[in-house]
Amino acid sequence: MANPEIVISSCSSHEEENRCNFNQHTSPSEELLLEDQMRRKLKFFFMNPCEKFWARGRKPWKLAIQILKIAMVTIQLVLFGLSNQMVVAFKEENTVAFKHLFLKGYIDRMDDTYAVYTQSDVYDQIIFAVNQYLQLYNVSVGNHAYENKGTDQSAMAICQHFYKRGNIYPGNDTFDIDPEIETDCFFVEPDEPFHIGTPAENKLNLTLDFHRLLTVELQFKLKAINLQTVRHQELPDCYDFTLTITFDNKAHSGRIKISLDNDISIRECKDWHVSGSIQKNTHNMMIFDAFVILTCLVSLILCIRSVISGLQLQQEFVNFFLLHYKKDVSVSDQMEFVNGWYIMIIISDILTIIGSILKMEIQAKSLTSYDVCSILLGTSTMLVWLGVIRYLGFFAKYNLLILTLQAALPNVIRFCCCAAMIYLGYCFCGWIVLGPYHNKFRSLNMVSECLFSLINGDDMFATFAKMQQKSYLVWLFSRIYLYSFISLFIYMILSLFIALITDTYETIKHYQQDGFPETELRTFISECKDLPNSGKFRLEDDPPVSLFCCCKK
């Protein structure tokens with residue numbers, strides 16, 4: 001942009017009175033001085049930390065805090081991740097143990113196929129589960145126990161859900177049914193003796209009308225303590241397992257599916273004593289977490305202050321430009337004052353502070369929100385590491401990735417919106433048509449995962465081969481469906497997506513060689529030829545520059 005002419009106009013309205021008074025009482029030399037001051041202020045604002053140090057001796061505190069925070073947050077996440085891994089492993093191993101303990105003849109990886117097909121097998125499974133529950137202390141190798149309710153132990157609830165009335169005669173193609181569902185429950189106490197006999201003489205006195213039966217549920221509660229955390233210098237947690245064994249006969253197809261669901265809750269143990277230095281280690285970890293919170297608070301304050309300073313300078317520049325050149329600053333130029341990296345760091349700091357507080361509460365056994373804490377700490381750590389890219393971006397050779405992503409993002413979003421319409425169309429079509437015949441298309445979520453893996457070229461043959469050939473028309477449709485999807489997304493849409501990124505990359509490389517297009521803001525700043533170490537950016541109360549804090553580029 002060439003040097004803009006200073007426009008002096010008459011006062012035509014009350015709202016321009018201040019501007020007119022300024023233009024009428026300000027000499028050209030004073031206006032040039034104000035322009036130079038504004039240029040220096042803007043140039044200083046857009047300098048990198050090293051240049052700001054040479055310009056005013058300002059220490060790069062935010063950079064130092066970010067480097068310190070990366071190390072501390074990463075260490076914190078690793079330590080919590082190891083602890084959370086033990087919790088998840090304990091949950092999964094107990095669930096597998098319960099399936100082997102209470103499901104007769106259960107074998108690993110039978111969750112989708114575990115079922116019974118005769119009435120006697122149903123009774124046998126129920127009796128086996130009840131007997132295993134009553135003999136828990138004699139058969140379980142874990143530290144499992146019944147839930148205590150005062151002086152009594154919790155009972156197992158056996159409930160059957162069935163239609164209120166049902167007379168079904170498939171041979172005559174007739175039926176009479178009342179779809180209202182009724183529930184009948186009774187309880188088995190752990191201290192009661194139990195006799196295993198034939199279905200006709202078993203102690204349960206359970207009779208099932210399989211024509212009306214929908215489900216049979218066996219629900220009971222067990223407790224356990226995760227002692228493996230002691231070896232890692234952590235206090236153990238107490239676990240409550242709410243187990244539900246379901247016999248599903250809703251389809252009335254002759255196949256009753258059996259499943260075991262385990263609802264797990266973690267809580268603080270009531271009375272405990274551990275010898276050794278576990279409590280001391282817990283206190284040290286809480287001190288470390290408190291130091292992480294303090295560091296993030298400092299980072300949060302510094303970044304918020306920088307964002308506010310940017311917004312204030314933005315408003316000052318907009319008013320200055322409107323006052324001197326009677327022009328509005330473009331939105332793109334105004335957005336350059338809003339530093340997205342600082343906003344990302346602010347979000348990261350907030351997540352880290354909340355996650356660290358939760359972690360301290362978990363260590364103090366006041367909370368057991370492991371999953372929420374892991375999500376907060378994991379997301380914050382990811383954002384912290386991404387925030388470092390800002391400082392790498394000050395070097396031209398490392399800035400190519402950032403510039404390419406920034407330039408390509410608008411086009412990528414528009415392209416993905418169009419591609420998503422096609423993708424969702426294929427998802428719904430595959431779910432409805434192929435779902436009954438293909439395991440990978442049974443739910444909308446599974447369809448999306450299957451199609452996305454096909455785009456990456458994964459598991460193509462298995463997807464074709466697992467299609468059932470019970471219906472030739474559907475089998476033929478599946479071939480047309482899969483071939484068209486693969487051809488469209490891999491050879492066309494994915495290629496166009498890569499070409500979009502590649503074209504942006506080449507454009508950025510060309511700009512780096514020949515110069516980037518100048519905006520009004522950058523052109524205005526470029527007229528300031530003062531170097532950072534010229535001394536013209538320094539304020540009266542600035543301390544002298546020390547050569548030991550930063551190296552001149």
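Cβ atoms here come from the backbone N, Cα and C positions, even for glycine.
Given the structure is predicted, the values throughout are model-derived calculations rather than measurements.
Secondary structure at Lys52 (mutagenesis position), taken from DSSP and collapsed to helix, strand or coil, is helix. Quoted from Swiss-Prot for the published mutagenesis Lys52 to Ala: Loss of phosphatidylinositol 3,5-bisphosphate binding; when associated with A-58 and A-62.
Annotation of the mutagenesis experiment Arg58 to Ala in Swiss-Prot: Abolishes channel activation by phosphatidylinositol 3,5-bisphosphate. Loss of phosphatidylinositol 3,5-bisphosphate binding; when associated with A-52 and A-62.
Here Swiss-Prot notes a mutagenesis experiment, Lys62 to Ala, with the remark: Loss of phosphatidylinositol 3,5-bisphosphate binding; when associated with A-52 and A-58. The Cβ neighbour count for Lys62 (mutagenesis position), using a 10 Å radius over every protein chain in view, is 20.
According to Swiss-Prot, the experimentally introduced change Asn138 to Gln is described as follows: Loss of a predicted N-glycosylation site. No effect on function. Around the Cβ of Asn138 (mutagenesis position), the same chain contributes no residue under 8 angstroms that is 6 or more positions distant in sequence. Taken residue by residue with DSSP, Asn138 (mutagenesis position) is part of a helix.
According to Swiss-Prot, the mutagenesis experiment Arg305 to Ala carries the annotation: Abolishes channel activation by phosphatidylinositol 3,5-bisphosphate. Counting Cβ atoms from all protein chains shown, Arg305 (mutagenesis position) has 12 others lying within 10 Å of its own Cβ.
What Swiss-Prot notes for the published mutagenesis of Ala419 to Pro is this: Constitutively active channel. Annotation note: Ala419 (mutagenesis position) sits in a helical segment as assigned by DSSP. For Ala419 (mutagenesis position), applying a Cβ distance below 8 Å and a minimum sequence separation of six or more within one chain yields Phe489, Ile493, Phe497.
Quoted from Swiss-Prot for the published mutagenesis Phe524 to Ala: Decreases channel activation by phosphatidylinositol 3,5-bisphosphate.
Closest to Phe524 (mutagenesis position) in space, going by CA atoms and restricting to the mutagenesis positions Lys52, Lys62, Arg305, is Lys52. Classification of Phe524 (mutagenesis position) by DSSP places it within a helix. In this structure the C-alpha atoms belonging to Lys52 (mutagenesis position) and Arg305 (mutagenesis position) are separated by 16 Å. The two recorded residues, Arg305 (mutagenesis position) and Lys62 (mutagenesis position), show a Cα separation of 11 Å.
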